[in-house]
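Worksheet: the structure to be examined is printed underneath.
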Amino acid sequence: MATVIHNPLKALGDQFYKEAIEHCRSYNSRLCAERSVRLPFLDSQTGVAQNNCYIWMEKRHRGPGLAPGQLYTYPARCWRKKRRLHPPEDPKLRLLEIKPEVELPLKKDGFTSESTTLEALLRGEGVEKKVDAREEESIQEIQRVLENDENVEEGNEEEDLEEDIPKRKNRTRGRARGSAGGRRRHDAASQEDHDKPYVCDICGKRYKNRPGLSYHYAHTHLASEEGDEAQDQETRSPPNHRNENHRPQKGPDGTVIPNNYCDFCLGGSNMNKKSGRPEELVSCADCGRSGHPTCLQFTLNMTEAVKTYKWQCIECKSCILCGTSENDDQLLFCDDCDRGYHMYCLNPPVAEPPEGSWSCHLCWELLKEKASAFGCQA
């Protein structure tokens with residue numbers, strides 16, 4: 001049968017026991033603070049999802065022990081439910097709002113009155129504001145515990161606590177929810193402007209890259225303008241309304257009719273809007289989209305080579321050997337003709353893309369030392 005130690009200080013020594021209790025308190029406070037930071041979490045020992053609570057006490061809450069062998073006592077704290085109610089939409093309650101300059105008096109015992117939901121509504125403060133202030137207060141409390149040094153004297157620590165608490169309460173009381181919401185909306189708008197820098201001059205729609213903006217111009221505004229011109233001329237053929245999927249137009253023989261404008265600069269063969277000079281268009285054999293070689297960043301060898309076969313754009317690109325577009329991450333493009341090859345379809349197969357320029361066997365036979373990969377590829 002275990003014996004009860006009525007006075008543990010005599011068995012272990014006064015200083016040793018105080019240091020052990022202090023280390024235990026510091027460890028527990030840090031552990032609870034770290035758990036509160038990553039809440040909610042699943043306790044691996046009990047299998048219970050832990051939530052934040054109000055059972056953790058501070059040094060300033062300590063009281064003298066009342067029972068034999070009891071070192072400290074802590075005041076009991078009533079359980080309170082976390083309020084997450086939204087203010088009602090009844091316009092009658094909004095007429096009873098009080099000016100924000102008016103503040104409710106404090107209780108005589110020095111603690112602020114715990115307002116009900118109705119009192120918060122009458123003061124013009126949402127319940128969400130109280131919840132946010134309480135959460136901010138708990139987060140600051142956690143950060144203060146984590147940053148607190150274990151070797152700080154107890155007297156200095158209590159003075160810091162007494163100085164920090166009123167500052168924190170004043171800061172949360174004077175915080176305006178409208179300004180925070182406006183700042184969040186402004187930050188979201190600036191983030192969207194940064195992510196989508198390309199803006200349509202006609203409708204104001206934003207895109208992440210220039211090809212997306214060009215596609216929007218071509219298939220939204222340009223298509224509507226062409227439709228209006230066709231109605232004015234009263235042509236027999238109805239205007240073609242292109243959808244976002246870009247269905248290619250086919251002629252009587254089944255071949256795709258190419259577009260007469262560049263998908264990047266929206267210029268025709270008579271003028272490249274980027275360079276201001278006339279330039280011939282290169283069209284995809286599958287979807288009919290067109291582009292200037294300079295807009296496509298083609299080399300001289302590419303510009304001449306794409307005229308000799310049915311060129312495909314990057315969205316329609318398929319392997320020349322197997323004829324499929326599957327495993328597009330394995331496609332390797334020739335730097336002289338822009339043909340696509342699966343790395344596992346090559347003879348011999350290639351495990352990784354080669355460094356530098358790469359030319360296919362057709363361009364090696366045709367260009368020889370003029371190939372882009374001459375001197376780089378064995």
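Backbone N, Cα and C atoms are what each Cβ position is placed from, and that goes for glycine too.
Heads up, this one's the original sequence, none of the swaps are in it.
Counting every protein chain shown, the Cβ of W358 (mutagenesis position) has 20 other Cβ atoms within 10 Å. In the three-state DSSP reading, W358 (mutagenesis position) counts as coil. Annotation of the published mutagenesis W358 to E in Swiss-Prot: Abolishes binding to acetylated histones H3 and H4; the original residue is retained in the structure shown.
Counting only residues at least six positions away in the same chain, the Cβ atoms of I320, C334, D336, C337, R339, Y341 sit under 8 Å from the Cβ of C360 (mutagenesis position). Quoted from Swiss-Prot, the note on mutagenesis experiment C360 to R is: Abolishes binding to acetylated histones H3 and H4; when associated with R-363.
Recorded in Swiss-Prot as a mutagenesis result, C363 to R carries the remark: Abolishes binding to acetylated histones H3 and H4; when associated with R-360. Taking a C-beta cut-off of under 8 angstroms and a sequence separation of 6 or more, C363 (mutagenesis position) has the following same-chain neighbours: N301, A305, C334, D336, C337, A371, S372.
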